[in-house]
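Straight from Swiss-Prot, the features:
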{"type": "ACT_SITE", "residues": "D138", "note": "active site, proton acceptor"}
{"type": "BINDING", "residues": "17-25, K40, 93-95, 140-143, D156", "note": "ATP binding site"}
{"type": "DOMAIN", "residues": "491-557", "note": "domain 'PASTA 3'"}
{"type": "DOMAIN", "residues": "558-626", "note": "domain 'PASTA 4'"}
{"type": "MUTAGEN", "residues": "R10 to A", "note": "Impairs kinase activity"}
{"type": "MUTAGEN", "residues": "L33 to D", "note": "Impairs kinase activity"}
{"type": "MUTAGEN", "residues": "K40 to M", "note": "Lack of autophosphorylation. Decreases affinity for FhaB"}
{"type": "MUTAGEN", "residues": "T171 to A", "note": "Reduces activity and autophosphorylation. Decreases interaction with GarA"}
{"type": "MUTAGEN", "residues": "T294 to A", "note": "Does not affect activity"}
Amino acid sequence: MTTPSHLSDRYELGEILGFGGMSEVHLARDLRLHRDVAVKVLRADLARDPSFYLRFRREAQNAAALNHPAIVAVYDTGEAETPAGPLPYIVMEYVDGVTLRDIVHTEGPMTPKRAIEVIADACQALNFSHQNGIIHRDVKPANIMISATNAVKVMDFGIARAIADSGNSVTQTAAVIGTAQYLSPEQARGDSVDARSDVYSLGCVLYEVLTGEPPFTGDSPVSVAYQHVREDPIPPSARHEGLSADLDAVVLKALAKNPENRYQTAAEMRADLVRVHNGEPPEAPKVLTDAERTSLLSSAAGNLSGPRTDPLPRQDLDDTDRDRSIGSVGRWVAVVAVLAVLTVVVTIAINTFGGITRDVQVPDVRGQSSADAIATLQNRGFKIRTLQKPDSTIPPDHVIGTDPAANTSVSAGDEITVNVSTGPEQREIPDVSTLTYAEAVKKLTAAGFGRFKQANSPSTPELVGKVIGTNPPANQTSAITNVVIIIVGSGPATKDIPDVAGQTVDVAQKNLNVYGFTKFSQASVDSPRPAGEVTGTNPPAGTTVPVDSVIELQVSKGNQFVMPDLSGMFWVDAEPRLRALGWTGMLDKGADVDAGGSQHNRVVYQNPPAGTGVNRDGIITLRFGQ
């Protein structure tokens with residue numbers, strides 16, 4: 001299935017502006033309102049997948065509910081009917097601009113002032129979204145645009161969820177491999193998320209626009225996700241010169257691992273950004289520099305040593321006291337020695353035999369993306385082995401289950417096999433051409449497919465009621481859960497012949513081409529029309545015929561004139577009039593007719609009748625009154 005060039009007879013699609021994980025965005029023209037728009041269309045290969053179809057519709061619902069100047073507006077939604085089924089689309093405001101990702105990649109880090117202004121506007125957009133019950137869940141530089149007028153626009157609520165539905169992991173609705181650098185720790189663990197998760201992701205974006213790189217990078221999404229959960233970010237000022245400690249404080253508070261330690265709303269984060277922009281200290285705690293940290297530790301160490309005291313005066317001991325003192329010291333030395341030996345023995349035992357193992361319950365990671373599931377299991381101390389399997393119910397790169405199974409108690413450090421879905425089993429579509437629909441269903445069922453839909457399409461007469469193709473096509477692999485559209489021949493397409501009388505042959509043929517007719521013949525006919533002009537067709541205009549029919553164009557010889565009304569005229573007046581029209585033929589004067597005295601010698605009968613075509617060299621019959 002391909003994307004049509006027009007949607008709902010209103011939107012004319014133009015160039016592709018970009019691609020997403022499940023859609024493509026076109027520049028389009030709204031033919032009704034005469035304005036440019038951006039149209040997001042679900043990828044044709046995903047349109048038949050119910051999970052992607054529902055997710056795309058959820059994006060439309062979420063985005064349409066958000067009317068804010070810093071959020072890309074949604075104008076319309078709909079579904080285009082195609083031979084393969086409905087194709088959903090979203091019509092959005094067209095923003096002529098660039099994304100933060102493109103700006104950082106081409107121009108490098110922003111100035112602190114500009115970065116604060118941009119992210120503060122993004123905070124307003126997200127706060128509005130959160131107040132309306134929608135968490136974005138995929139905040140990243142590629143989803144924030146700067147328009148040609150420097151307006152900030154947050155877009156792509158493709159995996160957004162209502163807050164009431166946020167108990168599900170982000171990865172239960174979309175793979176996050178492409179956005180691992182902006183995941184919150186709770187997203188990386190597969191825990192439930194709330195508005196503070198968007199705050200963390202926006203903190204990652206602020207970090208990147210200030211320094212030119214995200215807070216965490218790695219060789220794989222799993223390693224990046226692990227850092228989000230376990231590692232502290234390097235302060236931005238240590239990555240890029242010219243950044244203040246106050247700006248460090250705002251960024252690092254947004255990037256707090258524990259959501260309770262972050263800004264609780266995007267509005268709080270914006271308020272601190274405004275303070276820093278105005279030269280005021282933020283409410284976020286200041287981050288100590290290395291020098292300040294060293295000075296503080298040195299001061300603390302000095303306080304722990306305590307005030308200096310003078311030594312006690314030495315006292316002389318007698319022999320008994322001296323022996324008692326020596327004996328006491330000896331006993332304490334022995335005790336300390338024994339404890340030291342025990343410590344060494346216990347340490348060796350732990351290192352040698354692994355110490356006391358503890359049982360850990362295997363978490364339930366079914367339905368999570370493989371990256372999130374692996375991070376969750378590794379955080380529990382498990383070793384991981386992955387095994388890929390086809391599955392009709394779990395999306396690709398998401399977890400089918402684990403071995404041992406979820407909620408099983410195992411020893412910490414054990415190996416867990418993570419069964420990762422490759423999606424529904426793929427099989428080859430057999431060729432069912434020329435079969436009946438029932439025969440085609442039987443053959444496709446034997447090949448492992450189980451969902452079918454019939455579509456009719458014009459065909460040659462001999463293929464009426466026979467299969468002329470499938471979608472997906474024969475010999476192409478497809479998921480066994482996909483609907484196979486069986487296209488049955490309905491015979492030649494039919495059209496009504498339009499009226500082309502009065503047109504030249506070339507113009508008439510072009511107009512007939514518009515209706516689908518391509519086969520023509522010509523016949524010269526007597527006609528008063530100018531020579532070469534079409535007088536009609538055979539079959540006549542208005543007749544419904546197959547589009548592959550031969551249409552005969554009847555072309556005027558230009559050899560006739562229209563017979564005038566000669567009634568009541570004397571012959572001496574009638575003849576010049578006929579000659580003036582080009583008549584060169586003979587007069588057939590019939591017997592006079594008794595028509596009363598007033599009609600004496602006047603025309604009382606003519607053949608051909610008035611208004612009909614007469615050959616210029618033809619015979620005209622007239623009768624006169626007596």
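Each Cβ is built from the backbone N, Cα and C atoms, and glycine gets one as well.
Those substitutions? Not in this structure, it's all original residues.
According to DSSP, the secondary structure content of the domain 'PASTA 3' (491-557) in residues is 10 helix, 27 strand, 30 coil. Following the DSSP three-state reduction, the secondary structure of A142 (ATP binding site) is helix. Candidate recorded positions: R10, L33, K40, D138. Nearest to L17 (ATP binding site) by Cα distance: K40. Of the candidate recorded positions, R10, L33, K40, D138, the one lying closest to V95 (ATP binding site) when CA atoms are compared is K40.
DSSP places the residues of the domain 'PASTA 4' (558-626) in helix, strand and coil in these numbers: 13 helix, 24 strand, 32 coil.
Within 10 Å of the C-beta atom of S23 (ATP binding site) sit 22 other C-beta atoms, taking all shown protein chains into account. Neighbours of L33 (mutagenesis position), defined as other CB atoms within 10 A of its CB across all chains, total 10. Shown are the mutagenesis positions R10, K40; of these, the residue with the fewest other Cβ atoms within 10 Å is R10. Cα of A142 (ATP binding site) to Cα of K40 (mutagenesis position): a span of 16 Å. Within 10 Å of the C-beta of D138 (active site, proton acceptor) we count 24 further C-beta atoms, all protein chains included.
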